[in-house]
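Listed features, source Swiss-Prot:
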type	residues	note
DOMAIN	139-470	domain 'PPM-type phosphatase'
MUTAGEN	ASP204 to Ala	Decreases activity
BINDING	ASP204, GLY205	Mn(2+) 1 binding site
BINDING	ASP204, ASP422, ASP461	Mn(2+) 2 binding site
MUTAGEN	ASP338 to Ala	Decreases activity
MUTAGEN	ASP422 to Ala	Decreases activity
Amino acid sequence: MFSGSSSPPKDKSNSVPHSGAVDTQSLSVHPEEGSAAQTSKSLPSGGFFTRRTSEDQAPAGEKKRRSSTVTKAATFFTNAKNSLSLSSSPRESSSFNYTVRSPQTLQSLGSMDPALSVPQGSLNNSAGDSLPTPRSSFKVGVTEDRNRKCRRTMEDTHAYLYNFLGTPAPLARADGENEAGSSLAPDEASSVVETDNGYFAIFDGHAGTFAAEWCGKKLHLILEDIMKKNPNTPVPELLDQTFTTVDQQLEKLPVKNSGCTAVIALLRWEDRIPSSHSATGSSALAPAAAAAAAAKGDSNSEADDTPTQATSSGPSILPKLQEKAIRQRVLYTANVGDARIILCRNGKALRLSYDHKGSDENEGKRIANAGGLILNNRVNGVLAVTRALGDAYLKDLVTGHPYTTETVVQPDSDEFIILACDGLWDVCTDQEAVDLVRNVPDAQEASKILVDYALARFSTDNLSCMVIRLDTNRVKEVINKTAEPIGVAGDPSMDVEHGVSEADKIIEGARKSMANADIADDGETAEKGKNDILHKMVDGEPGPEMSLDDSNDAPTVSHLNKTNANNGIP
């Protein structure tokens with residue numbers, strides 16, 4: 001997304017920001033006028049022998065001043081070279097280009113963590129191989145392009161799952177004891193529980209690929225684990241907690257400079273009840289039941305100091321709530337940075353994300369209040385986004401708290417979803433993207449059309465685009481109960497013996513592959529080996545992100561069927 005010490009510049013004519021360029025002529029010493037030897041003509045500057053002759057003919061005071069100037073200039077040049085990783089090879093001596101480093105990958109860590117050893121699935125899916133089933137109500141298409149004319153490396157990753165974790169039953173206990181697809185550890189007899197709950201994500205890396213690759217392999221697993229432990233917590237809060245956890249784990253790794261923007265979406269089946277307190281007009285049954293049980297328990301405790309009444313109030317409330325509940329399709333989103341998610345509703349583009357850029361007034365105020373500053377629309381003059389995962393060296397300013405939304409899908413009007421990095425949005429508006437692919441029923445073809453359009457419009461960044469085409473007829477059948485319900489604990493299709501989530505099944509396959517290769521993934525030896533590998537990776541770590549792009553477009557947010565949770569945005 002952004003050019004940095006590990007990425008090539010977007011334009012050869014602007015290979016390095018002006019603030020980082022060093023004029024080689026500043027290292028030449030120009031003797032002051034008044035010297036007896038220079039009253040008739042000036043000697044050419046820049047040569048070694050010229051400087052030596054000038055020093056021999058100049059007074060001692062001038063020699064000392066010039067020596068001090070040369071020392072300071074040399075020190076400045078050395079520091080600039082180290083911070084920007086300037087190349088000093090003869091082939092590149094004519095211009096200051098960033099040194100080409102091998103992209104950081106997680107291959108060396110795969111032997112220590114099954115999640116990091118999962119092979120790429122179809123369409124280069126970082127989460128592994130995930131395919132639709134006859135009961136799937138959506139189809140995913142993904143196209144990515146390095147943009148080789150402008151980029152030497154591909155720093156984007158993406159992930160998706162067709163059968164993400166099932167929606168928990170109301171008042172389910174923590175750790176997923178009552179949750180479909182998560183009650184048992186995967187084993188040889190385990191099978192994937194078909195949930196029709198989708199997970200989609202795009203990670204746009206900068207200053208190397210490490211953070212983006214790590215998130216592509218791990219974020220959905222962290223999210224699933226948090227959802228299992230908090231089955232009655234609203235999903236937007238769980239998304240915020242997941243991003244915070246990911247940020248904390250990345251900060252502990254030695255690769256401090258790598259970071260990524262992120263946009264993720266969850267498409268879930270939920271039993272929901274009407275709610276006047278929700279912007280969507282309804283709320284999920286599980287959190288509502290938990291809140292009602294807690295409220296009734298508190299009132300009973302005040303009337304009678306009997307603690308058992310609080311715990312027994314839940315089952316008595318649940319039947320009343322279930323009578324009002326209806327099955328609905330819900331889309332949850334979360335993003336940090338400038339990757340976007342767009343929902344097409346009746347042909348209109350609805351943006352369900354927020355561009356966290358230095359040009360945004362709200363984000364600029366937040367950065368200033370945190371002790372930073374915005375220079376040339378960049379955080380401290382370095383990073384073009386104000387929120388990201390990773391970037392530990394700027395973590396006091398660049399937070400990982402996401403912007404979250406909650407949208408109830410309207411099957412009669414909601415057609416498809418677009419997730420893409422800024423490589424597309426820099427040259428294409430939200431509505432243009434919708435208009436380009438609205439009449440393209442195939443999701444894969446639609447994603448390719450958008451990437452090709454961005455290349456034709458001279459996008460200078462890596463390109464990743466994901467299109468999720470909704471099967472409106474299938475959604476209507478489930479909502480109208482003309483088809484068997486799916487996705488929520490308690491449904492007949494969820495009652496699978498030794499059933500596990502799709503993510504758990506993929507990890508189990510990777511663990512078996514490691515076992516067949518006689519590679520241990522636990523114990524002190526594995527942990528020590530993991531730390532040794534990580535510390536070795538630090539030696540080749542790219543420098544901080546240096547963005548050459550200057551985007552002045554102000555973000556616009558579509559306020560439709562959305563709720564904000566822990567966004568920190570006024």
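A Cβ is built for glycine as well, from the same backbone N, Cα and C atoms used for every other residue.
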Averaged pLDDT score, the domain 'PPM-type phosphatase' (139-470): 85
Cα-Cα distance linking ASP338 (mutagenesis position) and ASP204 (mutagenesis position), given in Å to the nearest integer: 9
Around the Cβ of GLY205 (Mn(2+) 1 binding site), the count of other Cβ atoms that are within 10 Å: 36
ASP204, ASP338, ASP422, ASP461 as recorded positions, winner by CB count within 10 A: ASP204
Listed recorded positions among GLY205, ASP422, ASP461 whose Cα sits within 10 Å of ASP338 (mutagenesis position): ASP422
Cα-Cα distance linking ASP461 (Mn(2+) 2 binding site) and ASP422 (mutagenesis position), given in Å to the nearest integer: 8
Assigned element (helix, strand, coil) containing ASP461 (Mn(2+) 2 binding site), judged by DSSP: coil
DSSP three-state assignment (helix, strand or coil) for ASP338 (mutagenesis position): coil
